[in-house]
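Presented below is the structure to which this report refers.
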Amino acid sequence: MQRIRIIDSHTGGEPTRLVIGGFPDLGQGDMAERRRLLGERHDAWRAACILEPRGSDVLVGALLCAPVDPEACAGVIFFNNSGYLGMCGHGTIGLVASLAHLGRIGPGVHRIETPVGEVEATLHEDGSVSVRNVPAYRYRRQVSVEVPGIGRVSGDIAWGGNWFFLVAGHGQRLAGDNLDALTAYTVAVQQALDDQDIRGEDGGAIDHIELFADDPHADSRNFVLCPGKAYDRSPCGTGTSAKLACLAADGKLLPGQPWRQASVIGSQFEGRYEWLDGQPGGPIVPTIRGRAHVSAEATLLLADDDPFAWGIRR
């Protein structure tokens, strides 16, 4: 029998499953190399942890790793039901909250290595977490895609740690009782982008679709379709970073000015940015602040005679 030790948390309603023991050894390379090894040689462990019957399509997994730099707090590899993520904002907040719950860190600034670079997380005295993300930028403005059954949809392509297609003029109602329609709409947009080979820089797959609308209690409300076709319950840390990059590029948000981003279920992140290297008009360095709550400590058991020990593959 195999055992996987986990800490579950949620950040604004979006769950994170932190793996703290039981996965195969991935060597001493950087997080990008370890992610490659996990995907190529040990992907069954991701599936066992995230897929049904032990997980769900809503879960984001976070494998806790020893960092390359001994001055860093931790390394982490993020994954979900469809594969691997470069960075995850809500997951980083969940990681920090879980490490604090375990007594491994206290309030202060902590460096975390990810497959797309190092981020800086601050655990505040009130329990909230700020994540100083990897640089974000808008790659292309108002790109149009013809979506079968919908028509022409225009949006910005931006990087916030993952690739996003950000749409404001969509005509959809962003509400918790309209999730099926929102999912169908964003899935169709994502499929059209893929079919028409519309991609991020260097051919990066656009695997997140983000819709925006007004919100009475925040600067904006969003609906984010994640890889694997689940929607983000949180306001999405990397998605908010991509949004800040677009606002900065359009001159609609000043450096240091707060931006309150609400999710489709009403949870909120606060975002701010500064220009990378102090150069206006280029990439930004976004900081996202939110809160996570630990919901479980558990050990997943993978019995030798369990036909679904390694997940239900569809």
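Including glycine, each Cβ sits where the backbone N, Cα and C put it.
Substituted residues are absent from this model; it holds the original ones throughout.
Recorded in Swiss-Prot as a mutagenesis result, VAL60 to Gly or Phe carries the remark: Loss of catalytic activity. Swiss-Prot gives this note for the published mutagenesis CYS88 to Ser: Loss of catalytic activity. The active site, proton acceptor feature in Swiss-Prot is assigned to CYS88. Per Swiss-Prot, the feature substrate binding site maps to GLY89, HIS90, HIS208, ASP232, GLY237, THR238; the stated evidence is similarity to another entry. Experimental mutagenesis is annotated in Swiss-Prot for CYS236 to Ser, with the remark: Loss of catalytic activity. The feature active site, proton donor is assigned by Swiss-Prot to CYS236, with similarity to another entry given as support.
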**OP:** Between GLY237 (substrate binding site) and VAL60 (mutagenesis position), find the distance joining the two CA atoms and give it rounded to the nearest Å.
**Re:** 13
**OP:** Using all protein chains in view, find how many other C-beta atoms are within 10 Å of the C-beta of THR238 (substrate binding site).
**Re:** 34
**OP:** Provide, as an integer number of angstrom, the distance between the C-alpha atoms of CYS88 (mutagenesis position) and THR238 (substrate binding site).
**Re:** 6
Subject >> Number of Cβ atoms other than its own within 10 Å, given for HIS208 (substrate binding site) >> reply: 25
**OP:** Across all the protein chains here, work out how many other Cβ atoms are within 10 Å of the Cβ of CYS236 (mutagenesis position).
**Re:** 32
Original post:
Between GLY89 (substrate binding site) and CYS236 (mutagenesis position), what is the CA-CA distance rounded to a whole number of Å?
Top reply: 7
Original post:
How many Å separate the Cα atoms of VAL60 (mutagenesis position) and HIS90 (substrate binding site)?
Top reply: 9
Original post:
Setting GLY89, HIS90, HIS208, ASP232, GLY237, THR238 aside, what same-chain residues sit with their Cβ within 8 Å of the center of the Cβ atoms that define the substrate site, listed in sequence order?
Top reply: GLU14, CYS88, GLY91, GLY160, GLY161, ASN162, VAL224, SER234, PRO235, CYS236, GLY239, THR240, SER241
Original post:
What is the separation, in Å, between the Cα atoms of HIS208 (substrate binding site) and CYS236 (mutagenesis position)?
Top reply: 10
Subject >> Of VAL60, CYS88 (the mutagenesis positions), the residue whose Cβ has the fewest other Cβ atoms within 10 Å >> reply: VAL60
Subject >> Other C-beta atoms that fall within 10 angstroms of the C-beta of GLY237 (substrate binding site) >> reply: 32
Original post:
So which of the binding-site residues is most packed in, judged by how many other Cβ atoms lie within 10 Å of its Cβ, out of GLY89, HIS90, ASP232?
Top reply: HIS90
